[in-house]
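Some features that Swiss-Prot has for this protein:
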- His233: active site (ACT_SITE)
- Arg249: active site (ACT_SITE)
- 12-16, 36-38, 44-52, 156-158, 192-193, Asp212, 356-357, Glu380, 391-397: FAD binding site (BINDING)
- His45 to Ser, Cys or Tyr: Decreased ability (greater than 70%) to reduce fumarate (MUTAGEN)
- His45 to Arg: Inactivates enzyme (MUTAGEN)
- Lys131 to Met: Increased cross-linking to SdhE, FrdA is slightly less flavinylated (MUTAGEN)
- Glu178 to Ala: Decreased cross-linking to SdhE, FrdA is still flavinylated (MUTAGEN)
- Gly207 to Met: Increased cross-linking to SdhE, FrdA is flavinylated (MUTAGEN)
- His233 to Ser: Severely affects succinate oxidation, decreases fumarate oxidation by 75% (MUTAGEN)
- Ser240 to Met: Increased cross-linking to SdhE, FrdA is flavinylated (MUTAGEN)
- Cys248 to Ser or Ala: Does not inactivate enzyme (MUTAGEN)
- Arg249 to His or Leu: Inactivates enzyme (MUTAGEN)
Amino acid sequence: MQTFQADLAIVGAGGAGLRAAIAAAQANPNAKIALISKVYPMRSHTVAAEGGSAAVAQDHDSFEYHFHDTVAGGDWLCEQDVVDYFVHHCPTEMTQLELWGCPWSRRPDGSVNVRRFGGMKIERTWFAADKTGFHMLHTLFQTSLQFPQIQRFDEHFVLDILVDDGHVRGLVAMNMMEGTLVQIRANAVVMATGGAGRVYRYNTNGGIVTGDGMGMALSHGVPLRDMEFVQYHPTGLPGSGILMTEGCRGEGGILVNKNGYRYLQDYGMGPETPLGEPKNKYMELGPRDKVSQAFWHEWRKGNTISTPRGDVVYLDLRHLGEKKLHERLPFICELAKAYVGVDPVKEPIPVRPTAHYTMGGIETDQNCETRIKGLFAVGECSSVGLHGANRLGSNSLAELVVFGRLAGEQATERAATAGNGNEAAIEAQAAGVEQRLKDLVNQDGGENWAKIRDEMGLAMEEGCGIYRTPELMQKTIDKLAELQERFKRVRITDTSSVFNTDLLYTIELGHGLNVAECMAHSAMARKESRGAHQRLDEGCTERDDVNFLKHTLAFRDADGTTRLEYSDVKITTLPPAKRVYGGEADAADKAEAANKKEKANG
């Protein structure tokens with residue numbers, strides 16, 4: 001097994017991983033940085049993000065407003081000190097991206113343009129047409145090429161991390177092009193591996209988003225936090241799950257049922273706004289969890305449209321006009337034509353909620369470090385405490401760069417002070433990784449990884465979807481336990497050493513099953529409804545701050561069982577209150593302003 005010596009290893013070369021690598025290179029120009037990715041960096045899932053990235057940019061906006069929107073949007077399960085750090089650093093990172101070449105869309109006067117996004121009181125979403133993720137990733141990738149100390153290991157699949165006496169010491173990866181193993185020694189490792197959306201049947205995620213980093217951390221005793229909170233995006237294309245960005249609604253698109261009725265006004269997000277005049281926190285610009293839940297209610301009422309690919313509602317953009325659509329949403333027009341045969345200029349787009357984002361992830365502190373010294377996690381694979389029970393759109397792209405930078409700087413500092421590990425113990429671990437791989441390749445049985453993966457996706461959709469019941473969640477838990485047993489009998493039929501996808505998909509499935517069990521058990525144990533976790537059983541349909549204003553921590557014990565613990569939520573300045581949107585939110589804002597004025601007048 002070849003060995004490469006580095007100071008810092010970063011797993012994942014999407015937005016978070018690239019930003020961490022750049023920050024590390026800037027913090028210590030002499031540091032050797034290994035950047036490992038199972039795909040070429042520009043194929044990372046960040047490239048699929050369309051809508052935008054949040055940062056205060058206008059005089060009538062403020063850090064306080066962004067903080068409030070994020071905490072309320074997360075249904076008060078956010079770590080408020082983390083949110084405060086985040087909102088204050090977003091503008092700096094957006095400006096830095098521009099200095100590196102990110103082509104933010106502009107107003108006629110040359111100032112940066114910002115669009116409305118759901119759950120936000122004021123428009124603060126920076127965007128580059130409707131390919132924001134692509135432009136951010138391209139900017140970060142080309143910037144990273146300026147630093148020769150960043151050595152890329154493209155198309156390398158990380159099999160496991162190496163840990164000695166509570167401190168990370170490196171990792172073992174497979175060179176997918178050759179089928180050989182490489183040991184990368186480093187005294188700090190940053191996980192930037194993305195979410196776990198592929199454990200669901202229909203999702204907006206790329207094929208690489210399989211929960212690998214979460215699974216590796218879990219196997220070393222690091223808990224996954226708040227895994228019951230999985231966001232459904234309200235507007236995915238039926239069948240494919242391809243995303244129709246929230247920017248569509250930010251520009252003025254509307255959602256209608258089979259009767260042409262704008263149904264969101266019936267679910268606490270009204271009154272109805274004028275056509276083509278979107279209003280922050282109203283109607284289509286409500287938070288994603290509530291907009292997705294409204295679809296479910298319309299489906300139950302029989303107000304959705306039946307199609308061969310499932311029930312849908314319509315996203316109508318026609319009133320925006322051809323010029324605006326081709327200027328602001330050109331990619332959306334292309335996608336709608338290619339995947340559902342619809343020209344948004346002339347017809348409404350069929351959409352339905354689709355699994356989109358993992359709010360939970362690898363538990364970290366406010367500096368992105370886990371319980372294992374030197375092991376950091378950032379981006380969607382992590383739970384730093386930013387999103388709580390429901391993420392606001394455009395906060396995630398900003399999270400990649402704000403916390404990517406922080407993780408890179410902190411990991412560089414940790415690596416410089418780590419000392420040396422037990423060489424014999426580390427080598428023994430690496431040999432163990434190699435042996436487990438051989439055992440998997442030679443495993444005998446009649447099971448097929450693809451069939452197990454499909455059954456997992458269906459089970460997660462049925463039991464851990466938009467609305468949940470104890471019966472369906474238990475059915476999912478039982479099914480996952482069955483699939484875990486069947487996974488032990490998966491047979492790998494491809495014997496090649498070069499790009500053996502049969503082997504790689506099997507390894508991904510193993511991580512996915514472990515992560516899915518954390519999601520299902522965490523959901524069953526949270527006997528309340530909060531954010532993206534909504535229950536229908538009696539006594540659990542409302543938020544319960546007395547018993548469940550706390551984080552769920554899911555551990556995987558040595559015998560394969562999922563064990564749950566809980567930790568407190570950090571509340572600093574904004575105590576829990578009712579989440580309100582639409583006219584109710586305006587009334588609450590007016591009452592708060594009047595109260596402040598009265599106090600000021602003494």
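Note: Cβ is positioned from N, Cα and C throughout, glycine not excepted.
For all the noted positions, this structure keeps the original residue and models no substitution.
Note that the structure is predicted; figures quoted are calculated from it, not measured.
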Fill in the blank from the handout: Counting other C-beta atoms within 10 angstroms, the emptiest spot among the mutagenesis positions His45, Lys131, His233, Arg249 is Lys131
Handout entry: Asn395 (FAD binding site) versus Arg249 (mutagenesis position) - Cα distance in angstrom
Key = 17
Exercise for the section: Measuring Cα to Cα, tell me the gap between Cys248 (mutagenesis position) and Gly51 (FAD binding site) in whole angstrom. Expected result: 8
Exercise for the section: For Ser240 (mutagenesis position), list the number of other Cβ atoms lying within 10 Å of its Cβ atom. Expected result: 16
Practice task
Find, for the listed recorded positions Glu178, Glu380, the residue with the lowest Cβ contact count at a 10 Å cut-off, counting only other Cβ atoms.
Solution key: Glu178
Fill in the blank from the handout: Ranked by how many other Cβ atoms lie within 10 Å of their Cβ, the recorded positions Ile36, Ala192, Cys248 are led by Ala192
Exercise for the section: Output the one of Gly12, Gly51, Gly207 that, of all these recorded positions, has the highest number of other Cβ atoms within 10 Å of its Cβ. Expected result: Gly12
Fill in the blank from the handout: Per DSSP (helix/strand/coil reduction), His233 (mutagenesis position) sits in strand
Exercise for the section: Go through Thr46, Asn395, our binding-site residues, and report the one whose Cβ sees the most other Cβ atoms within 10 Å. Expected result: Thr46
Exercise for the section: Rounded to the nearest Å, what's the C-alpha distance separating His45 (mutagenesis position) and Ile36 (FAD binding site)? Just drop the number here, would you? Expected result: 15
Handout entry: When distances run from the Cα of Asn395 (FAD binding site) to each of the mutagenesis positions Gly207, His233, Ser240, the nearest one
Key = His233
Exercise for the section: Using C-alpha positions only, work out which of the mutagenesis positions Lys131, Glu178, Gly207, His233 is nearest to Ala192 (FAD binding site). Expected result: Gly207
Practice task
Look up Glu178 (mutagenesis position) in the DSSP assignment and report helix, strand or coil.
Solution key: coil
Fill in the blank from the handout: Cα of Gly207 (mutagenesis position) to Cα of Ile36 (FAD binding site), in Å and rounded, measures 17
